[in-house]
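Encoded as structure tokens, the structure appears first; notes follow it.
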Amino acid sequence: MKNTLLKLGVCVSLLGITPFVSTISSVQAERTVEHKVIKNETGTISISQLNKNVWVHTELGYFSGEAVPSNGLVLNTSKGLVLVDSSWDDKLTKELIEMVEKKFKKRVTDVIITHAHADRIGGMKTLKERGIKAHSTALTAELAKKNGYEEPLGDLQSVTNLKFGNMKVETFYPGKGHTEDNIVVWLPQYQILAGGCLVKSASSKDLGNVADAYVNEWSTSIENVLKRYGNINLVVPGHGEVGDRGLLLHTLDLLK
């Protein structure tokens, strides 16, 4: 999220088939992927298909008086639905859960929280009320409590390998960056990285909200992600359009 906020374009559109294009100067990558996008009636929540079992969820929240879209993932597993990140608040999170449960005819069983800012953790009360397991690092749980949120489980280590039905998931803490607790989520079967707010979109012109950032350590953390995941297919940033590993390189450029 931002203090000096860029106006970000919503990375979804009306129900139908829509292309998204990612162009990053750091690499040659210019990618167009056709995918289904489903929106709620008010346009505040959208889910965008990356493949059969992985969708991006995007909610429009407000920061410093401006509408800002925030991304997470919906994982359609054989044992239920798993979200990467909740949403800005309980109302949006509740509607998101109801939307995906209706779409996939499965319950949301688990959520992975990537850091303790409102756009990730704002729906913790709703998750607790619904008996949904909210996984996080111990540091994120500590910061959540400090910031007045319900605490997630705090069960994730620096590297944690999880399996939800037929879906393998790895969480990785690469070091400090956007926040001291930011993690990324890796889907090895699909080579998809959920970069959260550690990774900037192609349209980002600056680092955005650095109130809780560790700018001097951010580059090292991005490099740690690049070293660990050399075969990235798609990258989902915390805000803005989906791209490829070039988004990591673009983030490094912004940090120079």
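Any Cβ shown, glycine's included, is placed from N, Cα and C.
Annotation source Swiss-Prot lists Zn(2+) 1 binding site at H115, H117, H178, citing similarity to another entry. Per Swiss-Prot, the feature Zn(2+) 2 binding site maps to D119, C197, H239. Here Swiss-Prot flags K200, N209 as substrate binding site, drawing on similarity to another entry. Swiss-Prot documents H57 to Y as a published mutagenesis change and attaches the note Inactivates the enzyme. Where Swiss-Prot documents E66 to Q as a mutagenesis experiment, the accompanying text is: No change in activity. Among the mutagenesis results in Swiss-Prot, D110 to N has the note: No change in activity. The residue drawn here is the original one. Annotation of the published mutagenesis H117 to Y in Swiss-Prot: Inactivates the enzyme; the original residue is retained in the structure shown. According to Swiss-Prot, the mutagenesis experiment D119 to N or E carries the following note: Inactivates the enzyme. For the mutagenesis experiment E241 to Q, the note given by Swiss-Prot reads: No change in activity.
Feature annotations (Swiss-Prot) mapped to structure.
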| residue | record | Cβ within 10 Å |
| --- | --- | --- |
| H57 | mutagenesis position | 25 |
| E66 | mutagenesis position | 12 |
| D110 | mutagenesis position | 21 |
| H117 | mutagenesis position | 28 |
| D119 | mutagenesis position | 27 |
| H178 | Zn(2+) 1 binding site | 28 |
| C197 | Zn(2+) 2 binding site | 27 |
| K200 | substrate binding site | 28 |
| H239 | Zn(2+) 2 binding site | 25 |
| E241 | mutagenesis position | 24 |
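Secondary structure at H239 (Zn(2+) 2 binding site), taken from DSSP and collapsed to helix, strand or coil, is coil. Cα-Cα distance from C197 (Zn(2+) 2 binding site) to H178 (Zn(2+) 1 binding site): 6 Å (rounded to the nearest whole number). A straight line from the CA of N209 (substrate binding site) to the CA of D110 (mutagenesis position) spans 28 Å. Checking the recorded positions (H57, E66, D110, H115, H117) against K200 (substrate binding site) with a 10 Å Cα-Cα cut-off leaves nothing.
Considering only the mutagenesis positions H57, D110, E241, D119 (mutagenesis position) has H57 as its nearest partner by CA-CA distance.
Contacts of H115 (Zn(2+) 1 binding site) defined by a Cβ separation under 8 A and a same-chain sequence distance of 6+ are given as I121, T140, L143, H178, T179, D181, N182, I183, G196, C197, in order along the sequence. It is 19 Å from the Cα atom of E66 (mutagenesis position) to that of H57 (mutagenesis position).
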